[in-house]
Amino acid sequence: MLNSRELLLSKYVNTIKKDDNSFRLFHSIHGGLCEVDNEIYKVLNYLKKSRLLTDIYNEFSYIDNSEINDIVNEFFEKGFIIYNGQNEIESYREHEKRRINRIETGEQIKAIQLVVSNKCNYNCKYCFTNSIYSSKEREIYQKHDKNQIMTPENAINYIEKVIEKIIKANNKELSIQFFGGEPLTNWNTIERVLDHYKNEDRLKIDYSIVTNGALITPKISEYLKKYNVPVIMSFDSPNRSHRYTNDGSDSIKNTIKSLEILKENNNYIAFNSVLSRDTFDYFNNDIVDFAQNYNVSEIGILLDLNPSFYKDFNLDDIVNKVIDLYEYGLDNGIIVTGYWHITYQNIIMNKSIDRGYKTCSATGGQLSIEPMGVVFACKGSSGYFGNMNDLEGLLSCENYIKYASRSFINSNNCINCELIGHCSGLCLGAIEKKYGNIMYMDKGACDLYKLLIRRLIEREKNIFRYDIDESK
């Protein structure tokens, strides 16, 4: 087939020149990050105008035809080379339509954020519950007397309803994240859920818990270890804190005490660390050294949810801070990640269009279930879907379909963006609050993501490389 049709380099192929014989390429929709030598780059560049395969043979007569065939076939399979006249964005839109038509089946549910408690023992300066909400439903339910603590019976009931629905949609896995408030203010429910599903064989369940860590005890640590529950602790820096207990004292002593317990039991520990206007001045590599001391495996950098951060701070300064910490972590055996890094991982993949969601499960891939059964997109979102008492109605409601579609549909302003197939943009809660429209593209945040991803690509040391001599 390739012999008889005109071929063309996709307009969605992006090039970053490394040196005179190294070019890094990725596709805005399909990913497939790779490096090519100058000869392969010239072959691909020649296809910026439509050509027959015989045209390529003639233009590059010094390269064996079999090698050219290998090159063309390889990059055709990756989606980098297309047929002349092929409408890639139309194919992308058709893929979106097919997924929208399946949303009501529950297929899009990849995760449950189980808000077991809306109580918290801390009073953090920049907690999003104090600033990000923007819907009447959030105003009603956040402090509702019956929406503070989830009973074990309700938790299991909610999970059962989701499992029964998604296995009919042929989903094989479900992530359950215990969330709050502070989830450990309701340890009883967490313990009951873990025990109830210890022999679950209908699908694979992965757990995690997001906690400030202050209430961790040896028993809790052992239980979380027993059920392979990663402990994601909210922690920004060993030098200074904006996280305070309700009596106004700094939280660092509590953090250290909990980390010592978790280290003793060899729990998997990750930090959620916020890089924001509040933490910018003291956010540095010290957190990696601190993490090493307590066997913390991973640091997730959460970028500021407030869009003004990307206007008020120099983007190069933000990117440099992230890259410095990322590379320092690599050098010291600590994984440094974040939603920004998931975008990068998506670009490394081939044909990544088929995954469940792009970066954050909250952007179309999860149900955030509150204690009394009301459901939102995320604890950090005001997007309200309904109640677990009517899961079928919830999945067919206009708002759920709109949010679930957001996992694979971006703003129309993203059409020509190099990250369109890999990035979900700024946090939904921030977009809701600032713009009142989850399809809005915040330019400041987008400019930061593009700059950060390009820096990661430029500095990556382990990229698959194609050389003309190795294509025989």
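The first residue you see is number 1, and the count goes up from there.
Cβ coordinates come from backbone N, Cα and C, glycine included.
The domain 'Radical SAM core' annotation in Swiss-Prot covers 106-331 and is backed by sequence analysis.
What Swiss-Prot records for Cys120, Cys124, Cys127 is [4Fe-4S] cluster 1 binding site, and it gives sequence analysis as the kind of evidence. Every protein chain considered, the tally of other Cβ atoms within 10 Å of the Cβ of Cys120 ([4Fe-4S] cluster 1 binding site) stands at 19.
DSSP assigns Tyr339 (mutagenesis position) to a helix. If you take the C-beta of Tyr339 (mutagenesis position) and look for same-chain residues 6 or more apart in sequence within under 8 angstroms, you find Leu302, Leu303, Thr359, Cys360, Ser424. Quoted from Swiss-Prot, the note attached to the mutagenesis of Tyr339 to Ala, Phe or Cys states: Loss of catalytic activity but no change in iron and sulfide content.
With a 10 A radius on its CB, Cys378 ([4Fe-4S] cluster 3 binding site) counts 23 other CB atoms from all the protein chains. According to Swiss-Prot, the [4Fe-4S] cluster 3 binding site annotation covers Tyr339, Cys360, Cys378, Cys427, on the basis of experimental evidence.
If you look up Swiss-Prot, you'll see Cys414, Cys417, Cys423, Cys446 marked as [4Fe-4S] cluster 2 binding site. In sequence order, Cys414, Cys417, Cys423, Gly425, Leu426 are the residues near Cys446 ([4Fe-4S] cluster 2 binding site), counting only same-chain partners six or more apart with C-beta under 8 A.
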Only counting partners 6 or more residues apart, tell me which same-chain residues put their Cβ under 8 Å from the Cβ of Cys427 ([4Fe-4S] cluster 3 binding site). Leu305, Cys360, Ala362, Gly380
Do you know which of the binding-site residues Cys360, Cys414, Cys417, Cys423 has the most other C-beta atoms within 10 angstroms of its C-beta? Cys423
Around the [4Fe-4S] cluster 2 site recorded as Cys414, Cys417, Cys423, Cys446, what other same-chain residues have a C-beta within 8 angstroms of the site's C-beta center? Asn410, Ser411, Asn413, Glu418, Leu419, Ile420, Gly425, Met441, Tyr449, Lys450
Quick note, Cys120 ([4Fe-4S] cluster 1 binding site) and Cys378 ([4Fe-4S] cluster 3 binding site): C-alpha atoms separated, nearest Å, by 17
Listed in sequence order, residues not in Tyr339, Cys360, Cys378, Cys427 with Cβ within 8 Å of the centre of the [4Fe-4S] cluster 3 site Cβ atoms: Thr359, Ser361, Ala362, Thr363, Gly380, Ser424, Leu428, Gly429
